[in-house]
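Accompanying notes for the structure given below.
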Amino acid sequence: MNYLVNYCKISFYFLMSISLSLFLISLKFLLTDLVYFIEWEILSLQSMSIVMTFLFDWMSLMFMSFVLLISSLVIFYSNQYMEEDYNINRFILLVLMFVMSMMMLIISPNLISILLGWDGLGLVSYCLVIYFQNVKSYNAGMLTALSNRIGDVALLLAIAWMLNYGSWNYIFYLDMMKNNIEMMIIGGLVMLAAMTKSAQIPFSSWLPAAMAAPTPVSALVHSSTLVTAGVYLLIRFNDVLMNWWMAQFLLLVSGLTMFMAGLGA
């Protein structure tokens, strides 16, 4: 059991140290207005190439810092909360996979790589919700997975629509999206995807169901990953939504969700 406890503590210290480092770096990026855009050519075959892009600015670094901070605290809490669990190794690895999927989503300015992180969140979320392997967990996991599939379909439609413009790097088209009705459709689809991840009405039913997972998982799912993924996407597409009636619609839906959550509490 000492080995398992050390395994949790190693993950805690590792994530906490990276979180503090990223927070300090994000402050430097914010004050000096630095942005790093990195392209990594994974495969090149004659005229075809597969390029992975990463965007490092103060916003992405600060979000990664907060995600790692909350995740490290959840793992530290799991050290004692799940001390008697025989599968705690598997549990910690699933949580770390969750964090990696979220970081993949945050640093990607490309809708394809965002979809990889997005589906990674959905898959690991399903594995965590059904962790206890009983009928209640299976039903909750299926509800969580199916609710988030709607957002996946919306993101796939946005990817298909961006084929018209020759690139999936949405970061280059944000100014164009403000004045182009067709590009606003992409913003609307991304907003629909964010609503499913953030459990807004009418997709909020999966959030109480996710409590079938172990308590640390529920805290992680609710606070630092799934909900934050939707919020982060909306922040990136903020310029598009602010010039459209969808912003008022989103405000209404979020207000209704808060009201319903208050009644439920």
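Keep in mind that glycine also has a Cβ here, set from the backbone N, Cα and C atoms.
Keep in mind the model shows the original residues, not the substituted ones.
For the recorded site, T32 (variant position), the DSSP three-state label reads helix. The Cβ neighbour count for T32 (variant position), using a 10 Å radius over every protein chain in view, is 8. Recorded in Swiss-Prot as a natural variant, T32 to M carries the remark: In strain: Chil.
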